[in-house]
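Novice: The FAD binding site feature in Swiss-Prot is assigned to Ser13, Glu32, Arg42, Ile43, Arg44, Ala45, Gly46, Val47, Gln102, Asp286, Leu299, Asn300. Annotation comment: Swiss-Prot describes Tyr201, Ser212, Gln213, Arg214, Tyr222, Pro293 as substrate binding site, evidence class experimental evidence. Where Swiss-Prot documents Arg33 to Ser as a mutagenesis experiment, the accompanying text is: Slight decrease of affinity for p-OHB and strong decrease of affinity for NADPH. Here Swiss-Prot notes a mutagenesis experiment, Gln34 to Arg, with the remark: Slight decrease of affinity for p-OHB and NADPH. Listed in Swiss-Prot as a mutagenesis experiment, Tyr38 to Glu is described as follows: Slight decrease of affinity for p-OHB and strong decrease of affinity for NADPH. Under its mutagenesis entries, Swiss-Prot includes Arg42 to Ser with the note: 3-fold and 10-fold decrease of affinity for p-OHB and NADPH, respectively. The turnover rate of p-hydroxybenzoate hydroxylase results from impaired binding of NADPH. Hardly disturbs the binding of FAD. Looking at Swiss-Prot, the entry for mutagenesis of Arg44 to Lys says: Decrease of affinity for the flavin prosthetic group. It affects NADPH binding, resulting in a low yield of the charge-transfer species between reduced flavin and NADP. What Swiss-Prot notes for the published mutagenesis of His162 to Ser is this: No significant changes in affinity for p-OHB are observed. However, the affinity for NADPH decreases strongly. Among the mutagenesis experiments that Swiss-Prot reports, His162 to Asp is described with the note: No significant changes in affinity for p-OHB are observed. However, the affinity for NADPH decreases strongly. According to Swiss-Prot, the mutagenesis experiment His162 to Tyr carries this note: No significant changes in affinity for p-OHB are observed. However, the affinity for NADPH decreases slightly. Swiss-Prot lists Arg214 to Lys among its mutagenesis entries, and the accompanying note reads: Strong decrease of affinity for NADPH and 4-fold decrease of affinity for p-OHB are observed.
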Amino acid sequence: MKTQVAIIGAGPSGLLLGQLLHKAGIDNVILERQTPDYVLGRIRAGVLEQGMVDLLREAGVDRRMARDGLVHEGVEIAFAGQRRRIDLKRLSGGKTVTVYGQTEVTRDLMEAREACGATTVYQAAEVRLHDLQGERPYVTFERDGERLRLDCDYIAGCDGFHGISRQSIPAERLKVFERVYPFGWLGLLADTPPVSHELIYANHPRGFALCSQRSATRSRYYVQVPLTEKVEDWSDERFWTELKARLPAEVAEKLVTGPSLEKSIAPLRSFVVEPMQHGRLFLAGDAAHIVPPTGAKGLNLAASDVSTLYRLLLKAYREGRGELLERYSAICLRRIWKAERFSWWMTSVLHRFPDTDAFSQRIQQTELEYYLGSEAGLATIAENYVGLPYEEIE
C-alpha cells in the first residue's frame, strides 16, 4: 500500500485531518486499532470552540452540527452562594461555543469519509512506525493475520495518550511536563432536559459540580470525587442527591432526574510532551497533550493541532515548502500552553483540594470574586473559554 499521509487513529482528530486532506486532493490512509462501533462508543467532550466549528465547516461536515448543535452565548459560575453569568459573546467580540457531542462529530466525519471512498483500515493490529527520520517512512500492521506495509511521505500520530505514535519517538528526545490532580470527575449521562440552557460550573464545600448537556433532551452532569471512589458504589439516586447538594438551591429545585445511560469516573491530569514531531512523524491531540476537562479544551486543542498540520502539509504539497513543517511543534505549543494554563486555572479555582488550609481556601474564593467582579477578569475568562485564535501560517 502507498499513500501521501498515513494517519494513525480514527478518532475525531485523525478523521478531521483525513477529511481536510481529502478535500484538498492529498491522499491519506487511516489505521485504527479498534472497530468503528468501539470508536463511536467513547463518551467524550461536547463543547466546541468557535475555531473548531469553523474548521468542521471548512471540512464540509457541519450540516448536522448546524441543525442540532446548541449555540451558547454564555456560561455560569456558582460559588459562595453567588451566581455569576459570563457573557461570552459580548466579552469576546462576538464569539460563541457550540454544544455538540464528540460522538456526533466522529459519526459525521466517519460518514463523510465513507461517502468519499477514502481508506480507513479498522482493527489494524501491531502497528509499527519505521524510518521516521528518513525520506521514506513507512508503517507496518497486521490485518486478518496478514502483515501489511504502508509507504508514505508523512505520518500523523492521532492515536491518543496510550497510542503507538508517541512511543515511537526515542524517550531521550522528549521532555514531559505533567501534573496529576488528586481527584476525578464522576459523570452521568441521562435522557433528561438540561437544568439550564447554559453550562453551570459550581464550586461548593462538598466539591466541584458541573451541569452540562449534549442536546435539548440529553444532560451530562459531573461531580468531583476522590480517586479512591468506584463507579459501582454510586447508584443513580446517590449521584442525584450529591449533585443537588452542590448546586444553588434554585437550580437543584429545577433539576429533572432520571435513569443513567452511562456513568464513569475520569481522573484529571495536565500533560504536555515536547517536541510534537520527530522526523516525518507529527503528533496531534491527546498523543501530545492532555488537559483536565474543566476548561473544555481537549477536543478543541486536537482541532487546532489538526488545522496547523493540515495547513503546513498544504504548503509542502502545493508550494514545495516542506521546510515549514519544522515549525509545526513550535506553532502548536504556543497555543497548547495557553490552553493548559487556562484549564489548570479553572481546575484550581473550582475544585476543593485535599489538605487545603483556611488561607488557601479564602484565596481561592477571592480569586473567583476578583475575576468575576471585574470586566477585565470576565473578558479574560471569556477570551480563553471561546478559544484563542489559530496562528496564521505564512
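In case you wondered, yes, glycine gets a Cβ from its N, Cα and C as well.
Don't look for the substitutions in this one, it keeps the originals.
What does the local environment look like for each feature on the list?
Specialist: For Gln102 (FAD binding site), the number of other Cβ atoms no farther than 10 Å from its own Cβ, over all displayed protein chains, is 21.
A strand conformation is recorded for Ser212 (substrate binding site) in the three-state DSSP classification. A C-beta separation below 8 Å, combined with a sequence spacing of at least six in one chain, links Ser212 (substrate binding site) to Gly46, Val47, Val99, Pro194, Leu199, Ser219, Arg220, Tyr221, Tyr222.
The local packing around Arg33 (mutagenesis position), expressed as other Cβ atoms within 10 Å of its Cβ over all shown chains, amounts to 22.
Sequence-distant neighbours of Gln34 (mutagenesis position): residues of the same chain at least 6 apart with a C-beta under 8 Å from its C-beta are Ala10, Tyr122, Gln123.
DSSP assigns Tyr38 (mutagenesis position) to a helix in the three-state reduction.
Note: Arg42 (mutagenesis position) has non-local neighbours Gly11, Gln102, Thr103, Thr106, i.e. same-chain residues 6+ apart with C-beta under 8 A of its own C-beta.
All chains included, 15 other C-beta atoms sit within 10 angstroms of the C-beta of Arg44 (mutagenesis position). Secondary structure from DSSP puts Arg44 (mutagenesis position) in coil.
Taking all protein chains in view, 10 other C-beta atoms sit within 10 angstroms of the C-beta of His162 (mutagenesis position).
DSSP assigns His162 (mutagenesis position) to coil, not to a helix or a strand.
A simple way to gauge crowding: the CB of Arg214 (mutagenesis position) has 23 other CB atoms within 10 angstroms, across all the protein chains here.
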Novice: So how many other Cβ atoms are close to Tyr201 (substrate binding site), meaning within 10 Å of its Cβ?
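Specialist: Here the count is 21.
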Novice: Need one number for the substrate-binding residues Tyr201, Ser212, Gln213, Arg214, Tyr222, Pro293: the maximum pairwise CA distance in Å, whole number please.
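Specialist: Comparing all Cα pairs, the maximum is 16 Å.
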Novice: Across all protein chains in the structure, which of the binding-site residues Gly46, Pro293 has the highest Cβ count within 10 Å?
Specialist: Gly46
Novice: Taking the Cβ of Leu299 (FAD binding site) as centre, how many other Cβ atoms lie within 10 Å?
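Specialist: If we count other Cβ atoms within 10 Å of Leu299 (FAD binding site), we arrive at 26.
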Novice: Rounded to a whole angstrom, what is the C-alpha distance between Tyr201 (substrate binding site) and Arg33 (mutagenesis position)?
Specialist: 36
